[in-house]
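Here the structure comes first, spelled out in structure tokens, and everything after it is commentary.
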Amino acid sequence: MASTQVVFIVTLFLYLLITRWRRKNEKSFIASEEPKQPEWRDYTPAELKEYNGSKNSLVFLAIKGTVYNVTMGSKFYGPQGPYSAFAGHDASRGLAKNSFDDEFIPDSDAEELDDCSDLNDEERQALNDWKAFFDQKYQAVGRLISPREARAAATISETEEKVAHN
């Protein structure tokens, strides 16, 4: 009879322990909100490179001029993921050619963006399919612009600011 009571007490204790642990985990899961999305903005390739998941917890990549926040897929695009080569870069050419080779990832210091105009029909279709996938799955957070475009936009802003103050 005493052994029945011991089994009952141990079972009750384990039940309470597990229930308390589950509630604690559920509360922390419920309390964690989806991270705030960055405001829409323009990114140069050098700026985009900062969002590769190593220096910054956010992971972005660009396809056909659109910058996507792929942080929620960081197990794929983050530092240890199979698509990590694309994190912080314009992934257009690599995805179109289904390749992770460095030769298909544009240099972040390049003055002009890769327009992918030399892709064949099959590669263009693959790129369009990837773009459609990213449009449905991930939040667009900006546009990829060339450093030349960024300098031109900065000059226009400075001119507008000077005119406004006069």
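Yeah, the Cβs are placed from backbone N, Cα and C, and that goes for glycine too.
As annotated by Swiss-Prot, heme binding site applies to TYR138. Same-chain residues at least 6 positions away in sequence with a Cβ under 8 Å from that of TYR138 (mutagenesis position) are, in sequence order, TYR68, ASN69, VAL70, MET72, GLY73.
In the predicted model, the domain 'Cytochrome b5 heme-binding' (42-145) has a mean pLDDT of 96. The feature domain 'Cytochrome b5 heme-binding' is assigned by Swiss-Prot to 42-145.
TYR138 to Phe appears in Swiss-Prot as a published mutagenesis result, with the remark: No heme-binding; accumulates 24-methylene lanosterol, ergosta-5,7,24(28)-trienol and ergosta-5,7-dienol; when associated with 4-T--W-21 del. Secondary structure at TYR138 (mutagenesis position), as computed by DSSP, is coil.
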Taking helix as H, G and I and strand as E and B in DSSP, count the residues of the domain 'Cytochrome b5 heme-binding' (42-145) in helix, strand and coil.
39 helix, 19 strand, 46 coil
